[in-house]
Each structure stands twice: as C-alpha cells, then as structure tokens.
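As written in Swiss-Prot, here are the features:
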MUTAGEN   Cys32 to Ala  Abolishes iron-sulfur (4Fe-4S) binding and exonuclease activity; when associated with A-188; A-191 and A-197
BINDING   Cys32, Cys188, Cys191, Cys197  [4Fe-4S] cluster binding site
BINDING   His62, Asp99, Glu113, Ile114  Mn(2+) binding site
MUTAGEN   Asp99 to Ala  Abolishes nuclease activity
MUTAGEN   Glu113 to Ala  Impairs exonuclease activity
MUTAGEN   Lys115 to Ala  Abolishes exonuclease activity
MUTAGEN   Tyr148 to Ala  Nearly abolishes exonuclease activity
MUTAGEN   Cys188 to Ala  Abolishes iron-sulfur (4Fe-4S) binding and exonuclease activity; when associated with A-32; A-191 and A-197
MUTAGEN   Cys191 to Ala  Abolishes iron-sulfur (4Fe-4S) binding and exonuclease activity; when associated with A-32; A-188 and A-197
MUTAGEN   Cys197 to Ala  Abolishes iron-sulfur (4Fe-4S) binding and exonuclease activity; when associated with A-32; A-188 and A-191
Amino acid sequence: MITEFLLKKKLEEHLSHVKEENTIYVTDLVRCPRRVRYESEYKELAISQVYAPSAILGDILHLGLESVLKGNFNAETEVETLREINVGGKVYKIKGRADAIIRNDNGKSIVIEIKTSRSDKGLPLIHHKMQLQIYLWLFSAEKGILVYITPDRIAEYEINEPLDEATIVRLAEDTIMLQNSPRFNWECKYCIFSVICPAKLT
C-alpha cells in the first residue's frame, strides 16, 4: 500500500516533467551535458532510476526539512524563478527551484539548498556548491546555506558568493554543445547512460 503509493507518486512526478524549449535547468549546469541530453533521448533508461530507494529517501527528507523550515522560520518552499541569458546570439531561460528561501531581519533572501548523501567525506561537494551559487545569481541573493543530511552527521555551509553570469553562460554553452562531458570524473561511475556513452571515462 505505502510502497505502491510512493513509487506511483515518484513515477507521476517524473512523467509530468516536460522541458520547455530553450530552457536550461540549474541542475543541468552542474552535471554531465551528455546525461542531460540522454535523459530526453533514452527515456526508458531514465525512468529506471525513478524507483531507486535512495532517490525516494532523499525526497522524503527534503519534504520533512522543508516542513520544519516553513513552520519555524517562515520559509517559502519549492520557490521557482528564471532569468534569461544570451548564448551565441540566442536567448535561453535558466530556470531553477530553490528548496527554501528565508527572509532575514533586513528582508534579504537566504537561499536554502538541502542535500542528502551516503557519505560525509569531502563536504561541501563542488557541484552542490556551484548549484547554490547559481541559485544566488538566479534569485539575486547574497547568502545561501547548503544543508547536508548524511548517516554520520548533519552539517550546514554558508555560501556568500553568487556565480558570475559569464561562468553561467559558459556552463550553458557546454550543456548545449555537449562540451566537457562529463563535467566531473566520477559521474560515469554512477551514470545509467554509461552503457551507451562514447564519452565514458574508464
């Protein structure tokens, strides 16, 4: 009963996700460009990851902490916004959804990004930090907090430097042109599309 509900809900969320034309999501900018492309071209492989227990656990922890932030810090949760950039003479939308946004006493936004991880080694991870920095740019915010929940600890890291627009344009170019695939050497090890990818690192 509960298992069926969780799996069905996860699949419905995945299938309802339709990418708009000339739109790049923040998460696309911090992962392998080929993986982003393959998720659209090989949907059957992408769907298989929907049922991973670790993904469902992450969703549940997100919902729980977002509820705590909403109830105790007056946070807005699942806040979406977008900004436009010019890449090669063409306008693209950079779209993102922050886990939560808290207003401080001065009315300024603090962007909260929640991450779950099996390990607490090497935190904060560079791609997570970059993601939050892009959110700071996207929401015109000066402060962000990266919250990690792992089996061994709960930790938060303050990020106060938005990514500059020139870097975001370069990341978007990589995503569009399939350059710098993968972005990080470790990505292939965990990628469902590695079985068909010519850029796989051995």
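Quick reminder: no glycine exception, Cβ is built from N, Cα and C everywhere.
Small disclaimer: the values here were computed from a predicted structure and weren't measured.
Known features from Swiss-Prot, placed on the structure.
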residue: Cys32; record: mutagenesis position; Cβ within 10 Å: 24
residue: His62; record: Mn(2+) binding site; Cβ within 10 Å: 18
residue: Asp99; record: mutagenesis position; Cβ within 10 Å: 20
residue: Glu113; record: mutagenesis position; Cβ within 10 Å: 24
residue: Ile114; record: Mn(2+) binding site; Cβ within 10 Å: 22
residue: Lys115; record: mutagenesis position; Cβ within 10 Å: 21
residue: Tyr148; record: mutagenesis position; Cβ within 10 Å: 20
residue: Cys188; record: mutagenesis position; Cβ within 10 Å: 19
residue: Cys191; record: mutagenesis position; Cβ within 10 Å: 19
residue: Cys197; record: mutagenesis position; Cβ within 10 Å: 17
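Other than the site residues Cys32, Cys188, Cys191, Cys197, same-chain residues with C-beta atoms no more than 8 angstroms from the centre of those residues' C-beta atoms, the [4Fe-4S] cluster site, are Arg34, Arg35, Ser181, Pro182, Glu187, Phe193, Ser194, Ala199, Lys200, Leu201.
In the three-state DSSP scheme, Cys197 (mutagenesis position) falls into the coil class. Reported as a whole number, the C-alpha separation between Ile114 (Mn(2+) binding site) and Asp99 (mutagenesis position) equals 7 Å. Of all the recorded positions in the list Cys32, His62, Asp99, Glu113, the shortest Cα-Cα distance to Cys197 (mutagenesis position) is found for Cys32. The recorded positions listed here (His62, Glu113, Cys188) include Cys188 as those with a Cα within 10 A of the Cα of Cys32 (mutagenesis position). Excluding His62, Asp99, Glu113, Ile114 themselves, the residues of that chain whose CB lies within 8 A of the CB mean position for the Mn(2+) site are, in sequence, Leu65, Glu66, Ala98, Ala100, Ile112, Lys115, Val147. Separating the Cα atoms of Lys115 (mutagenesis position) and His62 (Mn(2+) binding site) is a whole-number distance of 8 Å. Rounded to a whole number, the distance between the Cα atoms of Cys191 (mutagenesis position) and Tyr148 (mutagenesis position) is 22 Å.
Cα separation, Cys191 (mutagenesis position) to Glu113 (mutagenesis position), rounded: 23 Å.
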